[in-house]
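Peer 1: Let me begin by handing over the structure; questions about it come next.
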Amino acid sequence: MKQQIFRLLADLRFSIFLLLLISFCSIVGTVIEQDQSIEIYKTNYPLTNPVFGVLTWDRILLFGLDHVYRTWWFFALIFLFGLSLILCTFLQQLPSLKIARRCQFFRTTNQFYRLKISTVLNDFSFNKILGRITGSQYSIFQQKNIVYCYKGLIGRIAPILVHLSMILILVGTIVGSLFGFKAQEIVPKTENFHIQNILANGQLTVIPKTSARINDFWITYTKTKTVSQFYSDISILNKQGNEIERKTISVNHPLIHNGVYYYQTDWNLVGLRFKTMANEIIEYPLINFSENQKIWLTWISTNKSLTEGVVTIIDNLEGYCSIYNETGQFLGNIELNEIINLKQPLTLIEIISSTGLQIKTDPGIQIIYSGFFFLMLSTLISYITYSQIWIIQKEKKLFIGGTTNRAVFDFELEFFKIIK
């Protein structure tokens, strides 16, 4: 019974079926939004009008289709597929490799008739044939008048490496799903922060209690005044608040600390900071009123009832903003350290900005990379041709034949050069 189960799991057709099933589940996870709120699923997949006739929000939540890649049944499929590859490797591929390493001598001349390439040579030097085969980089094994030769045995390792690479990729995927996390933080300049706003995490994830500080944030612009790049000067702090690592990050250039990646993803303007003639600091919050554009505004009142004042609009981090009155009339621009005369003079001392960070870790990524490395290596090795040649000397005749697993035409040319 156990052997039958092992044979079923090691069967190539069963492995292909599991692979197709995993691919189908991955497609489902791509089509259905992952890790969203229940309200989104209720809106997009209503009970009264099922998508594709079957998808409703309650079924999505019931079967875990809102987090496909972290469900027990998806892990079970990956585990079965990995087990199938392991059994196939040990029960089929390794025994096949061991057989290929053995000296498979032909004992009778009738065996040559099963080969696609074979011939009989009359009055041909046996030593001359062996010399040519040696010159073609074959390994030669001889027992009196019979000879077995092969080359390219390493090419038979390619299927084993394919299995190994797929197992590593699967293991890396599971490790990343169980122990990884992704968080998003919006942090004002000069502020400290901890990882708190978790977007996704695995069942066994331990969120690091790392403290960090945004020392500075700035933006570079092109000649056409569009954003070229934005940067954050970020420091990692220890428990005592002392800096242990510091780096300026930008888009596609993250800070990496203990396997945790800090990516620059977004930016925002938080407020304007003014100083009065009495050195009193006043802050006005900025509101982004457009989802598609980076435009912020604030209301600077000139009376206690907040009924009079000016509107300040800003769309950049170049150090200036525009002033409008209650009727929308443009009054002018104000730059940093410049005074605006309202009921009392105010000096713009700072445009308070914040940086958007995506913080994530995936402990399985190195395992996945190693899996792809072995996959590429197996692809290169698979191009190495595994060829075999058999010879039997009988009286004054030489029976010689060969076979190969690929590049048949090249092998035929090589074979005819040997017997020429």
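Positions of Cβ are set from backbone N, Cα and C atoms, glycine also.
Every position carries its original residue.
Quantities reported herein were computed from a predicted structural model and do not represent experimental measurements.
Copying in the features that Swiss-Prot gives for the protein in this structure:
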VARIANT   L65 to F  In UTEX 646 / Bohlin
VARIANT   R132 to Q  In UTEX 646 / Bohlin
VARIANT   G155 to D  In UTEX 646 / Bohlin
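Each of the listed features needs to be described in terms of its position in the shown structure.
Peer 2: Contacts of L65 (variant position) defined by a Cβ separation under 8 A and a same-chain sequence distance of 6+ are given as V28, G29, I32, L55, R59, in order along the sequence.
All chains included, 16 other C-beta atoms sit within 10 angstroms of the C-beta of R132 (variant position).
In the three-state DSSP classification, G155 (variant position) falls within a helix. Long-range Cβ proximity for G155 (variant position), meaning a same-chain Cβ under 8 A and a gap of 6 or more residues, is found for I381, S382, Y383, I384, T385, Y386, N405.
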Peer 1: Does DSSP give L65 (variant position) helix, strand or coil?
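Peer 2: Reduced to three states, the DSSP call for L65 (variant position) is helix.
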